[in-house]
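Chemist: One structure is given below, represented as structure tokens, and several questions about it will come after.
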Amino acid sequence: MDQPAGLQVDYVFRGVEHAVRVMVSGQVLELEVEDRMTADQWRGEFDAGFIEDLTHKTGNFKQFNIFCHMLESALTQSSESVTLDLLTYTDLESLRNRKMGGRPGSLAPRSAQLNSKRYLILIYSVEFDRIHYPLPLPYQGKPDPVVLQGIIRSLKEELGRLQGLDGQNTRDTRENEIWHLREQVSRLASEKRELEAQLGRSREEALAGRAARQEAEALRGLVRGLELELRQERGLGHRVAGRRGQDCRRLAKELEEAKASERSLRARLKTLTSELALYKRGRRTPPVQPPPTREDRASSSRERSASRGRGAARSSSRESGRGSRGRGRPARPSPSPTGGRALRFDPTAFVKAKERKQREIQMKQQQRNRLGSGGSGDGPSVSWSRQTQPPAALTGRGDAPNRSRNRSSSVDSFRSRCSSASSCSDLEDFSESLSRGGHRRRGKPPSPTPWSGSNMKSPPVERSHHQKSLANSGGWVPIKEYSSEHQAADMAEIDARLKALQEYMNRLDMRS
């Protein structure tokens, strides 16, 4: 139980200073009030039952312990809700009458004891009400002189004892005080040095902070510049990436086209290879055809006229290309299957070929002589056939080396065109010319010259003589005249063209 054991406080009641002492012992409250000016004393003792009954009568019940705490708070002025007041009996009666609302009547005569009694009023203020707890204090009179003298003596003794103790310990106290002061001075000096060092560090930090701020500003500017450059580079990179994406798409499209072209060329190569194999396997020397009859000559003349009409309708570029490729060799029947193999040397065939070349040279000289002198009765027809035939037909079959050289030169020119242009159009033209050349080689031998149709009604002797003159003039060579040299030249040309085509395909593979 937290109760004040003893408390003495100077308190001013109505402008007069009083000393108030409170003592709580168990369930008993002791109060004593003394006037500082007159030394009059008022004292009272109250038990717990009296206090609780008093609070019950006021209408706001308080327990004894709570009442003691309220009294202590009023003396120490620690709470604004409780205050103290000291009233006489007359003041108390007027307060009671004012509270009850009655008129102040004539006061009855009072005794001297009531006039000397004082009432300590504990005022408890709540939000809308004020409650007064009166504590009566009987008058005790002035203090006894004998008691006062005893108190004075005891106080003097205590004072002397304390002074003696002070005299003995004065020097020690001063020395201790000086020592403490010196320690304090040294401590303050060390604190001063620490503060000076801290101030120097603060100044250095301030200077460093200023430099750091300047450096930070410079770095911020650098970062802003780098961010601007980064944005520009990103935009440029996006544009470059877009252009490269377009290039990639274009190149992918070109690659697809090249692959498609490669596939078509491979298919064409496969077709040509198969045709070559068939050509090598199916080569046979056809039997000697009998002289054409009247109906055959009529049909051949019609075919020649139709072929001349189709040839005139073709484009000049393709006609010139075919003319350059076909110049130097006339159309001839397919060679025998033994032409692709390496033949052994035959002296009889060599002698016959040499004699045949000499006869052809003599025929050419005779033709030149007839052309120069105007010729005989059939001279105009022969000269007309020489004019209508291409220059290669006039040279006859005896210039096989020249034809092989022409073929090799055409293959070399095709290779140079493929390597320089790197396009597929030349290859397609080459394949077309190759197919046309193959068809011409595999086709029937050309019909007699156009003017042979006018001799349809001539006797067989004249027709045979006419065929011999055509053979001598280079217009048409019989199948027997198609020797192994011509077959070897055709095979060499086909092999050279296939080799050039294979090289072109390899270059396409390396590019892709």
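Glycine is no exception: its Cβ is also placed from the backbone N, Cα and C atoms.
Original residues fill every noted site, and no substitution is shown.
Quoted from Swiss-Prot, the note on mutagenesis experiment Lys259 to Glu is: Loss of microtubule-binding; when associated with E-263, E-266, E-268 and E-270. Quoted from Swiss-Prot, the note on the mutagenesis of Arg263 to Glu is: Loss of microtubule-binding; when associated with E-259, E-266, E-268 and E-270. Record note (Swiss-Prot) on the mutagenesis of Arg266 to Glu: Loss of microtubule-binding; when associated with E-259, E-263, E-268 and E-270. For the mutagenesis of Lys270 to Glu, Swiss-Prot gives this note: Loss of microtubule-binding; when associated with E-259, E-263, E-266 and E-268. The structure shown keeps the original residue.
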Chemist: Determine, to the nearest whole angstrom, how far the Cα atom of Arg263 (mutagenesis position) is from the Cα atom of Lys270 (mutagenesis position).
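Modeler: Cα-Cα, rounded: 10 Å.
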Chemist: Give me the count of other Cβ atoms within 10 A of the Cβ belonging to Lys259 (mutagenesis position).
Modeler: 12
Chemist: Counting across all protein chains present, how many other Cβ atoms fall within 10 Å of the Cβ of Arg263 (mutagenesis position)?
Modeler: 10
Chemist: What does the structure give for the C-alpha distance between Arg266 (mutagenesis position) and Lys259 (mutagenesis position)? Integer Å is fine.
Modeler: 10
Chemist: If I take the alpha carbons of Lys270 (mutagenesis position) and Lys259 (mutagenesis position), what is the distance between them in whole Å?
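Modeler: For Lys270 (mutagenesis position) versus Lys259 (mutagenesis position), the Cα atoms are 16 Å apart.
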Chemist: Just to verify: the residue among Arg266, Lys270 with the fewest other Cβ atoms within 10 Å, which of the mutagenesis positions is it?
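Modeler: So among Arg266, Lys270, the mutagenesis positions given, the one with the fewest Cβ atoms within 10 Å is Lys270.
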